[in-house]
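In what follows, a structure is listed as structure tokens, so that the remarks can point back to it.
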Amino acid sequence: MANVHQENEEMEQPLQNGQEDRPVGGGEGHQPAANNNNNNHNHNHNHHRRGQARRLAPNFRWAIPNRQMNDGLGGDGDDMEMFMEEMREIRRKLRELQLRNCLRILMGELSNHHDHHDEFCLMP
């Protein structure tokens, strides 16, 4: 009978010291707390924050761009080829516009009353 009484005292001791009842092994977000009452309020608050942060972490999947999500499917080569083709097309159009502008300046197609000092020509 003395053993049963001693076990009950050991189980109630953390509650008498002002500590909260926690699962054995620490559980999620466990931090050891001191026995004084001043640290218990901060411990409880931090425990809640840690649990909240862990619950929110899986919700960040929406922030991953689709290109990265599809990388595992073997579509990298196609995406890169499409990107390179777009870059070649942009460069071609840019060279065409620059050449057209330079030809207009050099051939004097602009009206004579315009001042050409502020214009420039980039030769490809």
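Just so you know, glycine gets a Cβ as well, placed from its N, Cα and C.
Just so you know, the substitutions we noted aren't modelled in this structure.
Sequence annotations record features per position, and here Swiss-Prot assigns Zn(2+) binding site to Cys121 based on experimental evidence.
In sequence order, no residues are near Leu94 (mutagenesis position), counting only same-chain partners six or more apart with C-beta under 8 A. Here Swiss-Prot notes a mutagenesis experiment, Leu94 to Ala, with the remark: Abolishes nuclear export and interactions with itself and p75NTR/NGFR; when associated with A-97 and A-99.
Around Leu97 (mutagenesis position), taking its Cβ as the centre, 11 other Cβ atoms fall within 10 Å, counting all chains. Leu97 (mutagenesis position) falls within a helical segment according to DSSP. As a published mutagenesis entry, Leu97 to Ala appears in Swiss-Prot alongside the note: Abolishes nuclear export and interactions with itself and p75NTR/NGFR; when associated with A-97 and A-99.
When Cβ atoms from all protein chains are considered, those within 10 Å of Leu99 (mutagenesis position) total 14, not counting its own. Swiss-Prot lists Leu99 to Ala among its mutagenesis entries, and the accompanying note reads: Abolishes nuclear export and interactions with itself and p75NTR/NGFR; when associated with A-94 and A-97.
While the structure shown retains the original residue, Swiss-Prot records the mutagenesis experiment Cys121 to Ser with this note: Abolished zinc-binding and association with FEM1B.
Among the sequence features in Swiss-Prot, the mutagenesis site Cys121 to Ala is noted as follows: Abolishes localization with replicating mitochondria.
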